[in-house]
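Database features, via Swiss-Prot:
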MUTAGEN   TYR119 to Ala  Protein destabilization
MUTAGEN   TYR119 to Phe  No effect on protein stability, nor on catalytic activity
MUTAGEN   CYS181 to Ala  Loss of sialyltransferase activity and aberrant subcellular location
BINDING   SER186, ASN209, ASN230, SER319, SER320, GLY321, CYS350, TYR351, THR362, TYR366, LYS373  substrate binding site
MUTAGEN   PHE208 to Ala  Reduced KM/kcat values for CMP-Neu5Ac, no effect on kinetic constants for beta-Gal1,4-GlcNAc
MUTAGEN   ASN230 to Ala  Loss of catalytic activity
MUTAGEN   ASP271 to Ala  Decreased catalytic activity
MUTAGEN   SER319 to Ala  Protein destabilization
MUTAGEN   CYS332 to Ala  Loss of sialyltransferase activity and aberrant subcellular location
MUTAGEN   GLN354 to Ala  No effect on catalytic activity
MUTAGEN   CYS361 to Ala  Loss of catalytic activity; when associated with A-350
MUTAGEN   TYR366 to Ala  Loss of catalytic activity
MUTAGEN   HIS367 to Ala  Loss of catalytic activity
Amino acid sequence: MIHTNLKKKFSLFILVFLLFAVICVWKKGSDYEALTLQAKEFQMPKSQEKVAMGSASQVVFSNSKQDPKEDIPILSYHRVTAKVKPQPSFQVWDKDSTYSKLNPRLLKIWRNYLNMNKYKVSYKGPGPGVKFSVEALRCHLRDHVNVSMIEATDFPFNTTEWEGYLPKENFRTKVGPWQRCAVVSSAGSLKNSQLGREIDNHDAVLRFNGAPTDNFQQDVGSKTTIRLMNSQLVTTEKRFLKDSLYTEGILIVWDPSVYHADIPKWYQKPDYNFFETYKSYRRLNPSQPFYILKPQMPWELWDIIQEISADLIQPNPPSSGMLGIIIMMTLCDQVDIYEFLPSKRKTDVCYYHQKFFDSACTMGAYHPLLFEKNMVKHLNEGTDEDIYLFGKATLSGFRNIRC
């Protein structure tokens, strides 16, 4: 009897123990499930995670905190800005270029011109290597480079020998002012550029010497507002008096004088004696505007190029290209210059209309072209991408600047 009662008590104890164990296991499973569901509630789906990782601004979660009022975890976060992808760099003209870029042949030519000093240059101004901001240099050019033409009141052009030959209308009243202007170089890199339409969309277009537009309109356009020519072309070009190329737009001829010579002294000894050809042209085309640039202007510009350049530059006048840029800066609010600074199409072919090869056409030999390009690159307000793709530099004109 006693043995039977003990057996029943033992069985009841086992039953209670098993029941307690089952209840504990069930409760633990419920807690685990609740925790799993809670974790899932705050888990970012993989698709959303990928979107967030690819966005410019990512949300980064830190340790969760408990709200004392409600037993709900609060996730604190802060924003992390992703690194901006760097802009692509373009290999374009370096505004700090020096003669170290020249090949041995051009370096020898430079030394020869320094020794020759044909124009008796004796520069006594500041520099070399004076640093200007873009704004200060623009003001410096405006205030010290006088773009003006020979007038009938200038001796000896006021004598009977010249009566009736010079244009009656003042140059500044004949041209401009314009908003957007284009200066189109004659560089071989303009070939296959497809820039013609863009160039023609400007209010005025300046071209140089005998650079044609016929058969090249797709690359260089067809509009010609001003044509700047050197005295060598006017004197030696046999077609000058007959070719219709030289009857379109306003013509300007320039001839270098001895360093800072006045008009009478220059007239006695011009670099090229173009005066008789000029008179012949005016007799044939009396209504064609044809101006003569005062000889002081190129040397006023040369002084500034030397002032800001780290090296001694050739003691020769600036190129027609640089003169044309300054002329248009006096007449226009904005000047777009094409292939003065070379693009990705850079070539040793000198002209888009001729097959003549020489690296001097890009780097300079007679003219201080390398340092002219340095100055234009410094003044450029466009992008390196524009230079690389289109050979296009954009400069502000002088008319609206405050100095």
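Cβ coordinates come from backbone N, Cα and C, glycine included.
Location within the structure of each feature annotated in Swiss-Prot.
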residue: TYR119; record: mutagenesis position; DSSP class: coil
residue: SER186; record: substrate binding site; DSSP class: coil
residue: PHE208; record: mutagenesis position; DSSP class: strand
residue: ASN230; record: mutagenesis position; DSSP class: strand
residue: ASP271; record: mutagenesis position; DSSP class: coil
residue: SER319; record: mutagenesis position; DSSP class: coil
residue: CYS332; record: mutagenesis position; DSSP class: strand
residue: GLN354; record: mutagenesis position; DSSP class: coil
residue: TYR366; record: mutagenesis position; DSSP class: coil
Over all shown protein chains, what is the count of other CB atoms within 10 A of the CB belonging to CYS332 (mutagenesis position)?
27
If you count the other CB atoms within 10 A of the CB of CYS361 (mutagenesis position), including all protein chains displayed, you should get 20
Are there any residues at least 6 positions away along the chain from CYS181 (mutagenesis position) with a Cβ closer than 8 Å to its Cβ? List them or say none.
HIS202, ASP203, ALA204, VAL205, LEU206, THR225, MET328, LEU331, CYS332, GLN334, VAL335, ASP336, GLY397
Out of the recorded positions TYR119, ASP271, CYS350, GLN354, HIS367, give me the one sitting nearest to SER319 (mutagenesis position) by CA distance.
HIS367
Within 10 Å of each Cβ, count the other Cβ atoms and name the one among the recorded positions HIS367, LYS373 with the highest count.
LYS373
Note down the number of other Cβ atoms within 10 Å of the Cβ of THR362 (substrate binding site), including every protein chain shown.
22
Can you tell which of the recorded positions TYR119, SER186, CYS350, HIS367, LYS373 lies nearest to PHE208 (mutagenesis position) in space, using Cα positions?
SER186
Nearest by Cα to CYS350 (substrate binding site), of the mutagenesis positions TYR119, ASN230, CYS361, TYR366, HIS367, is CYS361
Same chain, |i - j| six or more, Cβ under 8 Å of ASP271 (mutagenesis position); the result in sequence order is SER231, GLN232, ASP255, PRO256, SER257
Checking the mutagenesis positions TYR119, ASN230, GLN354, CYS361, TYR366, HIS367 against SER320 (substrate binding site) with a 10 Å Cα-Cα cut-off, in sequence order, leaves ASN230, HIS367
LYS373 (substrate binding site) versus mutagenesis positions TYR119, ASN230, GLN354, CYS361, TYR366 - nearest by Cα
CYS361
Sequence-distant neighbours of ASN230 (mutagenesis position) in its chain (C-beta under 8 A, six or more apart):
ASN209, VAL253, TRP254, ASP255, TYR272, SER320
